[in-house]
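Visitor: One structure, as structure tokens, below. Some questions next.
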Amino acid sequence: MASYYEILDVPRSASADDIKKAYRRKALQWHPDKNPDNKEFAEKKFKEVAEAYEVLSDKHKREIYDRYGREGLTGTGTGPSRAEAGSGGPGFTFTFRSPEEVFREFFGSGDPFAELFDDLGPFSELQNRGSRHSGPFFTFSSSFPGHSDFSSSSFSFSPGAGAFRSVSTSTTFVQGRRITTRRIMENGQERVEVEEDGQLKSVTINGVPDDLALGLELSRREQQPSVTSRSGGTQVQQTPASCPLDSDLSEDEDLQLAMAYSLSEMEAAGKKPAGGREAQHRRQGRPKAQHQDPGLGGTQEGARGEATKRSPSPEEKASRCLIL
């Protein structure tokens with residue numbers, strides 16, 4: 001294990017303020033919620049940082065550490081006497097607190113990750129996007145040349161009576177692919193969702209892949225757009241598409257009425273519809289039959305005659321169809 005000064009990246013002559021600034025920077029850097037993809041290593045570093053700060057921030061403990069090292073505090077080696085170590089019974093050893101307790105004591109009830117924006121320069125305005133107990137955190141890495149890697153994380157803390165909830169979302173762009181990891185810690189349970197280019201790829205609960213949770217989440221996401229599509233499709237189907245068919249039917253009815261009218265006119269004039277051999281003879285003898293329409297009083301000649309200039313009426317067309 002490296003020395004406490006190396007862990008906090010400060011010289012041995014660092015002042016108390018230097019120790020505090022170093023702990024703030026390192027604790028936020030290695031907080032497990034900030035490193036969901038490298039949890040075990042982050043937890044180890046987070047614990048070392050808390051231990052180093054707990055010793056170097058205390059003047060008496062720092063003196064013991066400078067003289068005897070870490071063994072002088074744990075009692076595993078040649079260390080100070082009971083009087084030097086402070087009050088305690090025989091065999092006194094220093095007991096380190098949990099890193100989470102040190103973290104909460106240092107930052108209090110405020111937003112711990114908001115502290116980073118003091119040193120982010122032009123990005124400090126992004127702090128306003130978070131609420132009192134939440135705030136975004138951004139990190140940038142090399143993007144030159146041909147390699148694009150950007151990650152962002154947002155944290156939400158809900159401290160309460162023994163309850164702690166943390167939501168972390170990180171997005172990384174690597175070689176044109178977008179990898180998004182969402183990690184939720186609540187009531188001692190960890191849920192991690194991993195997306196690639198917007199497609200959910202995996203869901204793990206407490207480090208164990210959960211296919212059932214993955215299927216339920218995929219189904220929930222697919223239901224939302226399908227409901228919208230179905231509601232929109234109903235309106236499209238209401239567009240009337242039968243108008244051309246209705247128009248054709250109306251034209252057929254008009255033609256039938258015209259034909260019936262012509263037949264009645266011919267019967268009233270004492271003529272019979274052409275048919276049988278007489279009709280065949282007339283069709284073979286001349287291209288077009290000549291007939292007189294008593295209703296209109298006009299004549300029509302065949303192809304050899306001289307055609308009239310006016311256009312035939314619907315009744316005349318119907319009569320011509322019957323004759324032919």
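Even glycines carry a Cβ here, placed using N, Cα and C.
For 2-71, the entry in Swiss-Prot reads domain 'J', with the evidence type sequence analysis. Positions annotated as domain 'UIM 1' by Swiss-Prot: 210-226. Under its mutagenesis entries, Swiss-Prot includes Ser219 to Ala with the note: Loss of interaction with polyubiquitin chains, loss of interaction with PSMA3, and loss of the ability to protect ATXN3 from proteasomal degradation; when associated with A-222; A-262 and A-265. What Swiss-Prot lists as domain 'UIM 2' is 250-269. The note that Swiss-Prot attaches to the published mutagenesis Ser262 to Ala is: Loss of interaction with polyubiquitin chains, loss of interaction with PSMA3, and loss of the ability to protect ATXN3 from proteasomal degradation; when associated with A-219; A-222 and A-265. Listed in Swiss-Prot is the mutagenesis experiment Cys321 to Ser, annotated as follows: Loss of localization to the endoplasmic reticulum and relocalization to cytoplasm and nucleus. Among the mutagenesis results in Swiss-Prot, Leu324 to Met has the note: No effect on localization to the endoplasmic reticulum membrane. The residue drawn here is the original one.
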Visitor: Within 10 Å of the Cβ of Ser219 (mutagenesis position), how many other Cβ atoms can you find? Include all protein chains, please.
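Guide: 9, counting other Cβ atoms within 10 Å of Ser219 (mutagenesis position).
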Visitor: Mean pLDDT across the domain 'UIM 2' (250-269), rounded to an integer, is what?
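Guide: It averages 63.
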Visitor: Kindly report the helix/strand/coil residue split of the domain 'J' (2-71) according to DSSP, in that order.
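Guide: Counts, helix then strand then coil: 54 helix, 0 strand, 16 coil.
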